[in-house]
Amino acid sequence: MSVLVGLHGEAGSGKDTVAKLIIDWCNDTYPTCLSRRYSFAKPVYELASVILGVTPEFLGERRGKEIDQWFTVTQSQLERARDVWFKYGIDKFEDFSYVWPIFEEKYLNPQQLISENKEDGLYSLFISPRKMLQLVGTELGRQLVHERIWLIILEQSIAKDDPDVAVITDVRFPNEGELLRETNHLDMDSLLVNVVPAEQKFTIKSDHPSESGIPAKYITHELVNKFDGINNLKLEVYNFCDLELEPLVG
């Protein structure tokens, strides 16, 4: 039976590391098992990175993710963003050329837009990578396009791959929890794990809706990250997988 494993938790709680360890467990325990890692935010990272003219990896670097910095937005970058829009089928819900000016005026102007005089440069934007990701994911995608846009894209991706184990690293919104536990159309068993840091000093606080949590009724398990070394975390994750995941996969 195929299994959908969702990970929930505050920013900085270690969800990505836990996801990697679950995939490692799958490879170690069931070498022929097809296990894949997924993220609701993958198209968000791709869109935000081309808009800002950087790589998705740059936006994901924790050391600079919270720091406001200057980015130059160019016409060619917006054209590439439109290509990403088409790549993920977002144009089936809203046209990029219609939605972008609304988003730009309502949400980017407050982030200190300064007009550029350089050729092809439209303006400079002073913003942190995390804030840009939040705006693209929630205000642009969920509010201006469709509340379920990132869920729809992820469901299509999982259905296409047809993995034995799909690990979703970033379950943040109530309808994402609902997708895993109540309304998924993928014919997969599901677990939703809350990754909890033993000490709150490791997490990153935010009042953005994407960090407000999901209803407890969707959470099936809790895994405590003590931040006491990768080997200890591996033991915790492997023990969890032996007890909870193996009966569903085996």
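Heads up, the Cβ atoms here are built off N, Cα and C, so glycines get one too.
The following features are taken from Swiss-Prot:
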MUTAGEN   Ser13 to Ala  About 5-50% loss of enzyme activity depending on the substrate
BINDING   Gly14, Asp16, Thr17  ATP binding site
MUTAGEN   Asp16 to Asn  About 5-50% loss of enzyme activity depending on the substrate
MUTAGEN   Thr17 to Ser  About 5-50% loss of enzyme activity depending on the substrate
MUTAGEN   Thr17 to Asn  About 75-95% loss of enzyme activity depending on the substrate
BINDING   Val44, Lys65, Arg130, Gly137, Thr138, Trp150, Asp170, Arg172, Glu176, Ser210  dGMP binding site
MUTAGEN   Lys131 to Glu  Almost no loss of enzyme activity
MUTAGEN   Gln134 to Ala  About 75-95% loss of enzyme activity depending on the substrate
MUTAGEN   Gly137 to Ala  Almost complete loss of enzyme activity
MUTAGEN   Thr138 to Ala  About 75-95% loss of enzyme activity depending on the substrate
MUTAGEN   Trp150 to Ala or Phe  No loss of enzyme activity
MUTAGEN   Asp170 to Asn  Complete loss of enzyme activity
MUTAGEN   Arg172 to Ile  Complete loss of enzyme activity
MUTAGEN   Glu176 to Gln  Almost complete loss of enzyme activity
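Fewest other C-beta atoms within 10 angstroms, among the mutagenesis positions Asp16, Asp170, Glu176, are seen around Asp16. Other Cβ atoms within 10 Å of the Cβ of Trp150 (mutagenesis position), summed over all protein chains shown, number 27. Each residue in Ser13, Lys15, Val18, Ala19, Lys20, Val195, Asn225 lies on the same chain as Gly14, Asp16, Thr17 and has a C-beta within 8 Å of the C-beta centroid of that ATP site, without being one of the site residues. Relative to Asp16 (mutagenesis position), the recorded positions Val44, Thr138, Trp150, Arg172 all have Cα atoms farther than 10 Å away. For Glu176 (mutagenesis position), the recorded positions whose C-alpha atoms fall inside a 10 Å radius of its own C-alpha are Asp170, out of Val44, Lys131, Gln134, Asp170.
Residue environment of Gly137 (mutagenesis position) contains 26 other Cβ atoms, counted within 10 Å of its Cβ in all protein chains.
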